[in-house]
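J.: This is the structure I have questions about; it appears just below.
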Amino acid sequence: MGNQLQLLPENEEEEEDDMETEDRDGEDVEKPSIINFDTSLPTSHAYLGSDMEEFHGRTLHDEDSVQNLPVLPHVALILIPGQTLPLQLFRPQEVSMFRNLVSQDRTFAVLAHSPDPSGTETKAEFGTTAEIYAFREEQEYGIETVKIKAVGRQRFRVHDIRTQADGIRQAKVQILPERILPDPLCALQFLPRLHTHSPQTKHTQTTPPQKRCSQNYRQKKLHCASMTSWPPWVYSLYDSKTLMSRVKKQLHEWDENLKDESLPTNPTDFSYRVAACLPIDDALRLQLLKIGSAIQRLRCELDIMDRCTSLCCKQCQDTEITSKNEIFSLSLYGPMAAYVNPHGYVHETLTVYKASNLNLIGRPSTLHSWFPGYAWTIAQCRTCSSHMGWKFSAVKKDLSPPRFWGLTRSALLPTIPQGEEGVEGSRLLCL
């Protein structure tokens, strides 16, 4: 995928030829009722090549244990556990580091640098371990490169970072635990009887048996709150199944074609899946990464999804690019996933049906397309000319959707509506 700086015209005359203003911002773009694009293609990262060596099994370190891990350099990314990270590395130091890693436990550290208003890199206090599951080494024109697919595993806190004689940084980290909060109603003696048969209503007759059983169990369990000093709605705020149902409802508003079967059933894995696909800035994402409880993480994600209504250009902050109603999934990962371009830049890309206030740079290209069958065109903010992402256009007439936008998360800023008295909403939401 291209970078906007490499395709800028050299003079004003060429700029007039290459610059195209998106002049259909006001038109209503109908969402296609059927998406016939194979959503498994983006998850395979086929642009990296099909002959990669794959590894099986997974490496998990003991919670609270201290580990020494090599640090992934030159990649500014807050990795979420469970998130896929594709990489293309060219520097000899990096190639050597990962060549050694694949013969060991294949695990490295991805540091989560907190954002700094001045633009300088700050000291990272947290991060995520990543494990390589596919690897390919190649040589072209005398230059060695490695292509990697890795996945985030566990959160950690940074204790110390030291640079070795070969220039590779080693991080001493402590693996952070996942706190499983006990069910506050589990102590009630009659709770095991909640699976008893209940009469079916017209609604329950059309509900799948497994989902109906779960709903009945949850409703009856919360009904037991009448035996305590707190009302049921208080317990529902901290019930993992209730929170997951509320989040799924929001996700279905984003993507009508979303299937619940494609989502994790474990609250922890589910909360991480949602965190990885939320189009939020680094400040909010880092706050989510610090949370050690799936229930609290889900509560914060709900707050974010409820209150963030639109996405603006991060650079000029006043230019609205798209709204959450335009978000949809064109990948099994969800509406947003990480991809890497031929130059090694990793972009977390959000797919939306419609975007506004953008200019297109250059001509469409299918080279290294992250979505096979679509050509990409670089998109810039119309106000400040910041790189915002790409417009994807189908190269075949029968491909649906015929066009969409891929917006890079690093260029977006979620908009928090003002309060009743005109006061801007808190950027930290429920955190």
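Every residue gets a Cβ built from N, Cα and C, even glycine.
Sequence unchanged from the original; the noted substitutions are absent.
Annotated domain 'Lon N-terminal' per Swiss-Prot: 69-309, in sequence order, evidence recorded as sequence analysis. Per Swiss-Prot, the feature domain 'CULT' maps to 308-416. The Zn(2+) binding site annotation in Swiss-Prot covers Cys313, Cys316, Cys381, Cys384. What Swiss-Prot records for His368, Trp370, Trp376 is (S)-thalidomide binding site. According to Swiss-Prot, the mutagenesis experiment Tyr374 to Ala carries the following note: Abolishes thalidomide-binding; when associated with A-376. One mutagenesis experiment catalogued in Swiss-Prot, Trp376 to Ala, is accompanied by this note: Abolishes thalidomide-binding; when associated with A-374.
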J.: Quick one: mean pLDDT on the domain 'Lon N-terminal' (69-309)?
T.: 83
J.: Can you grab the distance from Trp370 ((S)-thalidomide binding site) over to Trp376 (mutagenesis position)? Cα atoms, rounded to a whole Å.
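T.: About 9 Å separates the two Cα atoms.
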J.: What is the one among the binding-site residues Cys381, Cys384 whose Cβ has the most other Cβ atoms less than or equal to 10 Å away?
T.: Cys381
J.: When the Cα-Cα distance from Cys313 (Zn(2+) binding site) is computed for each of the recorded positions His368, Tyr374, Trp376, which gives the smallest value?
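T.: Checking each of His368, Tyr374, Trp376 against Cys313 (Zn(2+) binding site), the shortest Cα distance is to Trp376.
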J.: Which whole-number value in Å describes the distance between the Cα atoms of Cys381 (Zn(2+) binding site) and His368 ((S)-thalidomide binding site)?
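T.: Taking the Cα atoms only, Cys381 (Zn(2+) binding site) lies 23 Å from His368 ((S)-thalidomide binding site).
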J.: Can you check what DSSP calls Tyr374 (mutagenesis position), collapsed to helix, strand or coil?
T.: strand
J.: Tell me the Cα distance separating His368 ((S)-thalidomide binding site) from Cys316 (Zn(2+) binding site), rounded to the nearest angstrom.
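T.: Roughly 30 Å, rounded to the nearest whole number.
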J.: For His368 ((S)-thalidomide binding site) and Trp376 (mutagenesis position), what Cα-Cα distance in Å is obtained after rounding to a whole number?
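T.: For His368 ((S)-thalidomide binding site) versus Trp376 (mutagenesis position), the Cα atoms are 9 Å apart.
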J.: Out of Cys313, Cys316, which of these binding-site residues shows the lowest number of other CB atoms within 10 Å of its CB?
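T.: Among the binding-site residues Cys313, Cys316, the sparsest Cβ neighbourhood within 10 Å belongs to Cys316.
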J.: According to DSSP, which kind of secondary structure is Cys381 (Zn(2+) binding site) found in, if we only use helix, strand and coil?
T.: strand
J.: Measuring Cα to Cα, how far is Trp376 (mutagenesis position) from Cys384 (Zn(2+) binding site) in Å?
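T.: The separation of the Cα atoms works out to 21 Å.
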J.: Cα of Tyr374 (mutagenesis position) to Cα of Cys384 (Zn(2+) binding site): how many Å, rounded?
T.: 27
J.: Based on DSSP, name the secondary structure state of Cys313 (Zn(2+) binding site): helix, strand or coil.
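T.: Reduced to three states, the DSSP call for Cys313 (Zn(2+) binding site) is strand.
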